[in-house]
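One structure below.
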Amino acid sequence: MRNGLVWLLHPALPSTLHSILGARPPPVKRLCGFPKQIYSTMNNPAIQRIEDHIVKSPEDKREYRGLELANGIKVLLISDPTTDKSSAALDVHIGSLSDPPNIPGLSHFCEHMLFLGTKKYPKENEYSQFLSEHAGSSNAFTSGEHTNYYFDVSHEHLEGALDRFAQFFLCPLFDASCKDREVNAVDSEHEKNVMNDAWRLFQLEKATGNPKHPFSKFGTGNKYTLETRPNQEGIDVREELLKFHSTYYSSNLMAICVLGRESLDDLTNLVVKLFSEVENKNVPLPEFPEHPFQEEHLKQLYKIVPIKDIRNLYVTFPIPDLQQYYKSNPGHYLGHLIGHEGPGSLLSELKSKGWVNTLVGGQKEGARGFMFFIINVDLTEEGLLHVEDIILHMFQYIQKLRAEGPQEWVFQECKDLNAVAFRFKDKERPRGYTSKIAGKLHYYPLNGVLTAEYLLEEFRPDLIDMVLDKLRPENVRVAIVSKSFEGKTDRTEQWYGTQYKQEAIPEDVIQKWQNADLNGKFKLPTKNEFIPTNFEILALEKDATPYPALIKDTAMSKLWFKQDDKFFLPKACLNFEFFSPFAYVDPLHCNMAYLYLELLKDSLNEYAYAAELAGLSYDLQNTIYGMYLSVKGYNDKQPILLKKITEKMATFEIDKKRFEIIKEAYMRSLNNFRAEQPHQHAMYYLRLLMTEVAWTKDELKEALDDVTLPRLKAFIPQLLSRLHIEALLHGNITKQAALGVMQMVEDTLIEHAHTKPLLPSQLVRYREVQLPDRGWFVYQRRNEVHNNCGIEIYYQTDMQSTSENMFLELFCQIISEPCFNTLRTKEQLGYIVFSGPRRANGIQGLRFIIQSEKPPHYLESRVEAFLITMEKAIEDMTEEAFQKHIQALAIRRLDKPKKLSAECAKYWGEIISQQYNYDRDNIEVAYLKTLSKDDIIKFYKEMLAVDAPRRHKVSVHVLAREMDSCPVVGEFPSQNDINLSEAPPLPQPEVIHNMTEFKRGLPLFPLVKPHINFMAAKL
């Protein structure tokens, strides 16, 4: 993979997480021309410059304008008359690299605090409540150089939201009581990351460079850095927050992006009105001209012990900041070649030796002044013994690039691919789009901000050679991550406790790498045959339907077809479910289905990589019902890739060496589940408890030893012997072509695997356990790795139907913001606090998910206390407030998909759940608008109140690593201080000791009836 892994080694810090479940022919450049009228804004002294020539894609119907305000804020305005949601983002070009040395995490803490009250809007949840009532949401993140705040809201309420948002940058309160509470949220956020290998490796990389360089700082912060130590040293953190904000939150370091239905003139006036008062303190842009890795930090080897059983090799070179060369992007060119996965590539050779499975190569962001070039691979057991040889191969490939010299045709191909990607770019969700653009405005001229990261302009062999010259053995840093180093390390990283050992790489090894010769196995990539050439948008057929239509229904297959009538891009989504009773019949078969598809994807990788580069990707997974295949992207060459995958499926020959390697990697991934987050464990156990048939990780591990090569070889024809295929073909494709695609898939399977249809009785889905009225069950487990508890509380309500769906969703809409405000902001139970619907197997209910240092039975009591307060809140709610919630939910539900793949995913969800309610949003919103407050109170009293006659509750308590035991229920009188609402006394729950016995004693719900009459659905 080229140019990647920025997340793995450079995670940003997202905050205020309301939801946890929470990178041809060039295009014709279209310019947004000057409007005919002279704006009233032209002579506005608050505006220094207006830029109306914003280069955009020819397919982009939105209007853009750039502004530079007199106070130095850069602005991009986007007028989109069709948008359901408006959005805005502000990016401050300051991050954790600018933290005071004695208060690590201050910039991140400042980001948290800005959400909690301003002079104009002092109520601490004013902003989040306003957004929640108007179908909005918000978030923010802090990285080394940026603090990025963003929100979305229903399009009518942009001004109200933007006014509240602007106050963050004008006059935040930094209220002392909020500060004392919110430090716990930051601490909980850090605690969540402490045992996460990505965060640990990122901090270790920072810690092993120049300790005086800002890069070495600890960016998240925790209670020790933001409260305990400052208190000991007599530092007032509130004063430091005020000082940090008044020093660095300067308009000359800010960039804003606003998207709304309003005209560009109206958006201009809005931004000028709200942001021209932000003070310009003329803060110099932080720059870091010295690289954190100097000579003494090079030619070093780091042996690192991970938390999970992973084996990775990270090879890093310090390189200069290439940002200014974005029009030629030499790092992209080298990443494209070094990270290539086709025949003759570095990865191809390392895989054939049995040393690695995956490779990522390319430039990685540092900060203004420095960057890195990385080549990262995962290691097989054999690969761990050949690290020196793997790195020698890397230098042989780099030597090949030097010997061949920069190739203009390779640059041209990258340029063409990027140009096609820009021309046919999917529309993005407003919130993500504004956040991304606000960050880019600091780096690129206003008129080129949309194109800068796509359109390559000049081939600069001199720059390619310059970067290539940095990729030498004398500049290398090597990190090996493996459990095999346990007990053999002598250093501990300060903030995460990572165990590691540092050694100088011996000079004879450096010499060996310097003498790397040319390896005849290495070849430059050949011309990419998957680059699309036909971009014709097919005319809508006369019988085109607004929703997927069933155009084929036989014993072998059901084919749903929908010609795109919204996005008009040369793309399609082809989704297939291959239903087989053999895929999940027991843990052994589940393992074999998984390994078959992993081996299949592994063998297809060289072929399919070129397609992926050309914007055509596929996904292949085993499911509890069989196999899922999707092919997405440009429709031009789609059938070629699909045919290759289907033929390979039906004629697959397993390579013995790859079988052993992939089986071993699978065993490690099963073992590594123990190190997942406590809240993820809670969700996993609940799924096992509630689903009729579900195999545990332990059962899969136990059965994996029985998977032998002969057994797997015998399983594949059995799996393919009888199938039922259900498909959705959606996009720039005709009905005739769709029927042809389906026929090709069937013919290939029949010809090569002699596939026959399944019996209708074999097509039944799994069902959900039905809890008894007034029943409350608790299941307890311990997480061996994390020192936090996790809980999922599930109130099962009923089968899915239009009415039940709306009762539940409206209740969830009403409690969502108060839940976050009460349990996270005020009570500080933890960083992860979530409430919302849970749906599985056609059954649904309300769920709460919390991760906390507090014990699970305490979290349970606080959720119950919160629910009681919500009963009163709903009873006291005005009709106007109630209607706001109905409106907010309606807007959320009717928010149109922004791209073909999102619309397709929605329809596919209806197909795999076998509900087929393609017009669900309109049908359910129409019902929603008939609901009254009394309906919701009745729903609560019948289903959710402590004494509700039809209350059905399951709680999963995941204990922290250091807790031996914990009561399942308890009273907490000492905790009930004046600020806490009283928790109700709870009955003694039934403790689940054995999952199988629990399920055996309870009935199952029936399956939901499909919404569609299949005879009528056929065209």
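Glycine is treated like the rest: Cβ placed from N, Cα and C.
Neighbours of GLU111 (mutagenesis position), defined as other CB atoms within 10 A of its CB across all chains, total 24. Annotation comment: Swiss-Prot describes GLU111 as active site, proton acceptor.
Mapped onto three states, the DSSP output places HIS108 (Zn(2+) binding site) in helix. Look at Swiss-Prot and you will find HIS108, HIS112, GLU189 tagged as Zn(2+) binding site, backed by experimental evidence.
Marked as substrate binding site by Swiss-Prot on the basis of similarity to another entry: LEU359, VAL360, GLY361, GLY362, GLN363.
Taking Cβ-Cβ distances under 8 Å and a sequence gap of 6 or more within the same chain, the neighbours of LYS899 (ATP binding site) are ASP426, LYS427, GLU428, PHE567. Per Swiss-Prot, ATP binding site is recorded for ARG429, ASP895, LYS896, PRO897, LYS898, LYS899, LEU900, SER901.
The mutagenesis experiment GLU111 to Val is recorded by Swiss-Prot, whose note states: Abolishes catalytic activity. No effect on substrate binding.
For the mutagenesis experiment GLU111 to Phe, the note given by Swiss-Prot reads: Expected to abolish catalytic activity.
According to Swiss-Prot, the mutagenesis experiment HIS112 to Gln carries the following note: Abolishes catalytic activity. Decreases substrate binding affinity. Within 10 Å of the C-beta atom of HIS112 (mutagenesis position) sit 26 other C-beta atoms, taking all shown protein chains into account.
A strand conformation is recorded for VAL360 (mutagenesis position) in the three-state DSSP classification. Other Cβ atoms within 10 Å of the Cβ of VAL360 (mutagenesis position) number 23 in total over all chains. The annotation that Swiss-Prot gives for the mutagenesis experiment VAL360 to Ser reads: Strongly reduced catalytic activity. Strongly reduced stimulation of activity by ATP.
Mapped onto three states, the DSSP output places ILE374 (mutagenesis position) in strand. One entry in Swiss-Prot concerns the mutagenesis experiment ILE374 to Ser. Its note says: Strongly reduced catalytic activity. Abolishes stimulation of activity by ATP.
For the mutagenesis experiment ARG429 to Ser, the note given by Swiss-Prot reads: Greatly decreased activation by polyphosphate anions. DSSP assigns ARG429 (mutagenesis position) to coil in the three-state reduction, outside any helix or strand. The Cβ neighbour count for ARG429 (mutagenesis position), using a 10 Å radius over every protein chain in view, is 16.
Here Swiss-Prot notes a mutagenesis experiment, LYS898 to Ala, with the remark: Greatly decreased activation by polyphosphate anions, and deficient in activation by small peptides; when associated with A-899 and A-901. Counted within 10 Å of its Cβ, the other Cβ atoms near LYS898 (mutagenesis position) come to 20, all protein chains included. Secondary structure from DSSP puts LYS898 (mutagenesis position) in coil.
All chains included, 20 other C-beta atoms sit within 10 angstroms of the C-beta of SER901 (mutagenesis position). Record note (Swiss-Prot) on the mutagenesis of SER901 to Ala: Greatly decreased activation by polyphosphate anions, and deficient in activation by small peptides; when associated with A-898 and A-899.
Among the recorded positions ILE374, PRO897, LYS898, the ones whose Cα is located within 10 Å of the Cα of GLN363 (substrate binding site) are ILE374.
A Cβ within 8 Å of the Cβ centre of ARG429, ASP895, LYS896, PRO897, LYS898, LYS899, LEU900, SER901, the residues given for ATP, is found for these other residues of the same chain: ASP426, LYS427, ALA902, GLU903. Cβ neighbour count for ILE374 (mutagenesis position) (all protein chains, 10 Å cutoff from its Cβ): 25. Calculated from their C-alpha atoms, the gap between HIS108 (Zn(2+) binding site) and LEU359 (substrate binding site) amounts to 32 Å. Ranking the recorded positions GLU111, HIS112, GLU189, LYS896 by the distance of their Cα atoms from the Cα of VAL360 (mutagenesis position) places GLU189 first. In sequence order, the recorded positions near PRO897 (ATP binding site) (Cα within 10 Å of its Cα) are ARG429, drawn from HIS112, LEU359, GLY361, GLY362, ILE374, ARG429. Counted within 10 Å of its Cβ, the other Cβ atoms near LEU900 (ATP binding site) come to 24, all protein chains included.
Looking only at the binding-site residues HIS108, LYS896, the densest Cβ neighbourhood within 10 Å occurs at HIS108. Checked against HIS112 (mutagenesis position) by C-alpha proximity, the recorded positions LEU359, GLY361, LYS898, LEU900, SER901 yield LYS898 as the nearest.
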